[in-house]
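Asks: What follows is a structure written as structure tokens; I'll ask about it next.
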Amino acid sequence: MSYDYHQNWGRDGGPRSSGGGYGGGPAGGHGGNRGSGGGGGGGGGGRGGRGRHPGHLKGREIGMWYAKKQGQKNKEAERQERAVVHMDERREEQIVQLLNSVQAKNDKESEAQISWFAPEDHGYGTEVSTKNTPCSENKLDIQEKKLINQEKKMFRIRNRSYIDRDSEYLLQENEPDGTLDQKLLEDLQKKKNDLRYIEMQHFREKLPSYGMQKELVNLIDNHQVTVISGETGCGKTTQVTQFILDNYIERGKGSACRIVCTQPRRISAISVAERVAAERAESCGSGNSTGYQIRLQSRLPRKQGSILYCTTGIILQWLQSDPYLSSVSHIVLDEIHERNLQSDVLMTVVKDLLNFRSDLKVILMSATLNAEKFSEYFGNCPMIHIPGFTFPVVEYLLEDVIEKIRYVPEQKEHRSQFKRGFMQGHVNRQEKEEKEAIYKERWPDYVRELRRRYSASTVDVIEMMEDDKVDLNLIVALIRYIVLEEEDGAILVFLPGWDNISTLHDLLMSQVMFKSDKFLIIPLHSLMPTVNQTQVFKRTPPGVRKIVIATNIAETSITIDDVVYVIDGGKIKETHFDTQNNISTMSAEWVSKANAKQRKGRAGRVQPGHCYHLYNGLRASLLDDYQLPEILRTPLEELCLQIKILRLGGIAYFLSRLMDPPSNEAVLLSIRHLMELNALDKQEELTPLGVHLARLPVEPHIGKMILFGALFCCLDPVLTIAASLSFKDPFVIPLGKEKIADARRKELAKDTRSDHLTVVNAFEGWEEARRRGFRYEKDYCWEYFLSSNTLQMLHNMKGQFAEHLLGAGFVSSRNPKDPESNINSDNEKIIKAVICAGLYPKVAKIRLNLGKKRKMVKVYTKTDGLVAVHPKSVNVEQTDFHYNWLIYHLKMRTSSIYLYDCTEVSPYCLLFFGGDISIQKDNDQETIAVDEWIVFQSPARIAHLVKELRKELDILLQEKIESPHPVDWNDTKSRDCAVLSAIIDLIKTQEKATPRNFPPRFQDGYYS
């Protein structure tokens, strides 16, 4: 219930609701609640006494009667469980005085204020009604002036003089320089006498691409866009850029050449740049010809006559500062067949850019299978193919493997052949359904064909096996066969995820054979400690066989030279976004033909190899050519903001021009979410908040959390949380030590009931250990199962975020630990409130279920009903919560719907940083609700005070976003300081103050 007041605030003179004024009644009164749901035990008529159903009901009606009665019980239980929002008399009087003091100022301003949290009621397009109002022309003039002022503010925000550190290299001029041209030519000629260069030249000459150098250079010179396709190992990534640069230098035009080559992964950008530098007998970066730039890390080449390898995101960042990429002569988009979201967007941007940069050369490099599609997208531009350089690889399908090793599964019962088939997980795609129908239709004919070519026992096993599961026992049997019957060589096993990798590792280690020092078994996954994974690149001593168990990271991101045998499990973990239910899903999908080809190629790098595909021939014939492009299976909010900050036009229009446009439903859902976040106005233009969020290199909700961390002066811990959510948390899980790792994580959690604060505690403990020296840092990471590399990355990201905030004016120092930005960093509840401000409306309700044996907690969301906290969370076994609400970062459906990264939050967190507030009465219970479903008990006068204080917060936050500057906490008489202090005080003192539980401290040789 809203209230338009014209009187002073006070305990007896406050706004009155339909239920009366503020005069009497205790702040948390419950009188009469229990009576409302009692009585009526036999009120159903007939023989319904003692809670039994009426006698005239039959069959389904009886069930419905009991269901209705249970629903009433649940509703009443929920009423009784509601937390009470209260404040003591002293704070109530202080807030009344505060609201009175700002009343006069607010009366002079328009009442059409913008709420960050309830854009349905207020927005940038809100109009003040002028009908039947005296002096309406004057009001219209005022509104026009406000709109003009708004445009001026937007101009200032957009054009604030701040250049991201990652963009500095691009903005260096690239003018032709005759003196430099001559020097570059002389340096290249000298290199040809350098023994290191000569040695590398011998290697380069063996690559298939080297023999096509003239043809490639001529094609690029004579066309604005060229598509180059080639197999793995042909040399296209390392050689084409060098061909272009050397051609320019030899023609005396070296200073005019500045090549930028994009890579889909950080590791690729670094490794390729270092390889090219080595081939040119140079060190990487240091002002030489070749360098790299990835987020927060770079070794930059010289300004002109150079090659820069960078991640795709770096170029998208550059476009904010220079939309024409005016200093770049050649842009090479590599690995475009992977179809990640950023590369798809960049292709469309570059396609538009060609209309303004006739001098820009664009080279698209892809695997062979779909080069034609890219050529068509760029107006049928010319294509050229470079043959691969791999040894022959013998391929086997599932039926071949079973016949070869005579495998018999443990389970003898006949399987349900078509239980799920192509419809893995919950991915509801029409193509998958169609392929499932085809598979089912063709299966009988395929079995008859198998019986003509394979033994009866093999066909029986094929029919017996579960088609939708990876048979790990089969993989163990196949590895044993290779070890005992085949020649030496490393074995690479592809599995979809951590659970499969862990289980296979355990199965192997349970056998005496694999426990010996004749085997080196290496799991390869992002959750594994990096130090263990470095062994994967080292060749083993004679007599030792290496077995690598990996996800699809080993398809393209890394090369293991000594692999001879590849076991393709046939599955890949893929994330999709269900627009109808607004939920991400992750499931094990069948690999595509492109995946299978990449996996096969891993076996033939240094000698002839073998590839075992663990799916049958019918399945192989129906595999998709490629994985679904990322743009079609991911939320689009961050991309929508990028489109607007780059001024690429209307969101839906731009996205419709991509090679594979996302669905209208996905686009509209993302736009709606951004409007709810108040990042876009009703005309789909960026709001001041939207501009700031678009410039932060994170997802919008995390960006909002960062801004609130600055405004509420708890910057350092909030930046740690933001970095972790946008990159990954620093925890690792060594195989066999999962339970110990979980215990250590809960130890770091202390009593916070927060995954987010657990990461903060881990990070702060690492910082303290690092200050003491390398040995202490190493011991700390070892004891708490932390990755020092990830922690260092989080540290670097925090510095980048602070740079953004300084450039935008939100803080006065680029140091995340600046005391002025961390006044409230030692209070857990303020940090939780800021987490809530960023992640809302990702809220779940906790309900305690008192079972006969032990307490249990059930968790519900508004849209999904019953969900589960992810097993990795510190809250997974928690039953003693202070409050009934969790805020979470990610909701994903796998085997169940899981909440990832969750934190317990208090009522005041949700009231001040949640959605729209309403004041209601539920029977005899006075309530205050957030978005109508998060309901608390509250006396009416307290509810009105909270609602009015929230309005003041919304006004203040909007002013801070439009004109960013740090809060002056010393100016206690200012409105900003008074409003924020009052809210902080309420959050800090609800129930009882909760001091931060700090990370383990090093004492007497131990962390405690």
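In case you wondered, yes, glycine gets a Cβ from its N, Cα and C as well.
None of the listed substitutions appears in this model.
Note that the coordinates shown come from a computational prediction; the quantities given were computed from them, not determined experimentally.
Okay, so Swiss-Prot annotates it like this:
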MUTAGEN   Pro54 to Gly  Reduces G4-RNA binding; when associated with A-57, A-59, A-62 and A-63
MUTAGEN   Gly55 to Leu  Inhibits G4-DNA-binding; when associated with L-59 and L-63
MUTAGEN   Leu57 to Ala  Reduces G4-RNA-binding; when associated with G-54, A-59, A-62 and A-63
MUTAGEN   Gly59 to Ala  Reduces G4-RNA-binding; when associated with G-54, A-57, A-62 and A-63
MUTAGEN   Gly59 to Leu  Inhibits G4-DNA-binding; when associated with L-55 and L-63
MUTAGEN   Gly59 to Pro  Greatly reduces G4-RNA-binding; when associated with P-63
MUTAGEN   Ile62 to Ala  Reduces G4-RNA-binding; when associated with G-54, A-57, A-59 and A-63
MUTAGEN   Gly63 to Pro  Greatly reduces G4-RNA-binding; when associated with P-59
MUTAGEN   Gly63 to Leu  Inhibits G4-DNA-binding; when associated with L-55 and L-59
MUTAGEN   Gly63 to Ala  Reduces G4-RNA-binding; when associated with G-54, A-57, A-59 and A-62
MUTAGEN   Trp65 to Ala  Does not inhibit G4-DNA-binding; when associated with A-66
MUTAGEN   Tyr66 to Ala  Does not inhibit G4-DNA-binding; when associated with A-65
DOMAIN    217-387  domain 'Helicase ATP-binding'
BINDING   Gly233, Cys234, Gly235, Lys236, Thr237, Thr238, Ser557, Arg602, Ala603, Gly604, Arg605  ATP binding site
MUTAGEN   Glu335 to Ala  Loss of ATPase activity; results in an increased in G4-DNA- and G4-RNA-binding stabilities, increases localization in cytoplasmic stress granules and loss of mRNA deadenylation and mRNA decay
BINDING   Glu335, His337  Mg(2+) binding site
DOMAIN    477-647  domain 'Helicase C-terminal'
Asks: What is the separation, in Å, between the Cα atoms of Pro54 (mutagenesis position) and Arg605 (ATP binding site)?
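Replies: About 78 Å separate the Cα atoms of these two residues.
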Asks: State the Cα to Cα distance, in Å, between Gly63 (mutagenesis position) and Leu57 (mutagenesis position), rounded to an integer.
Replies: 9
Asks: Compare the Cα of Ile62 (mutagenesis position) against each of the binding-site residues Gly233, Gly235, Thr237, His337, Arg605 and report the nearest.
Replies: His337
Asks: For a quick check of packing: other C-beta atoms within 10 Å of the C-beta of Leu57 (mutagenesis position), how many?
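Replies: Excluding its own Cβ, the number within 10 Å is 17.
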Asks: Got a sec? Which of these recorded positions, Pro54, Gly55, Gly63, Gly233, has the most Cβ atoms within 10 Å?
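Replies: That would be Gly233, with the most Cβ atoms nearby.
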Asks: If you count Cβ atoms within 10 Å of the Cβ of Arg605 (ATP binding site), leaving out that atom itself, what do you get?
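Replies: Taking every protein chain into account, the count is 19.
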Asks: With every protein chain in view, how many other Cβ atoms are within 10 Å of the Cβ of Trp65 (mutagenesis position)?
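Replies: Looking across every protein chain shown, the total is 16.
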Asks: Roughly how many Å lie between the Cα atoms of Tyr66 (mutagenesis position) and Leu57 (mutagenesis position), rounded to a whole value?
Replies: 11
Asks: Given a separation of at least six residues and a C-beta threshold under 8 Å, show me what packs close to Gly235 (ATP binding site) in the same chain.
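Replies: Counting only residues 6 or more apart in sequence, the Cβ neighbours of Gly235 (ATP binding site) under 8 Å are Arg204, Leu207, Pro208, Ser209, Tyr210, Ile386, Phe389.
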Asks: Taking each of Trp65, Thr237, Ala603 in turn, which of these recorded positions have a Cα lying within 10 angstroms of the Cα of Glu335 (mutagenesis position)?
Replies: Thr237
Asks: Using C-alpha atoms only, work out the spacing between Ala603 (ATP binding site) and His337 (Mg(2+) binding site) and round it to an integer in Å.
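Replies: If we compare the Cα positions of Ala603 (ATP binding site) and His337 (Mg(2+) binding site), the gap is 21 Å.
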Asks: Have a look at the recorded positions (Gly59, Tyr66, Ala603) and report the one with the fewest Cβ neighbours inside 10 Å.
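Replies: Selected from the recorded positions Gly59, Tyr66, Ala603 on minimum Cβ neighbours within 10 Å: Gly59.
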Asks: Tell me which residues of the chain lie with their Cβ under 8 angstroms from that of Thr237 (ATP binding site), as long as they are six or more apart in sequence?
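Replies: Non-local contacts for Thr237 (ATP binding site): Cys261, Val272, Asp334, Glu335, Met365.
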Asks: Specify the nearest of the binding-site residues Gly233, His337, Arg605 to Leu57 (mutagenesis position), where nearness means the distance between Cα atoms.
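Replies: So, of the listed binding-site residues, the one sitting closest to Leu57 (mutagenesis position) is His337.
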Asks: Compared by Cα position, which of the binding-site residues Gly233, His337, Arg605 is the closest one to Trp65 (mutagenesis position)?
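Replies: Going through Gly233, His337, Arg605 one by one, the closest to Trp65 (mutagenesis position) is His337.
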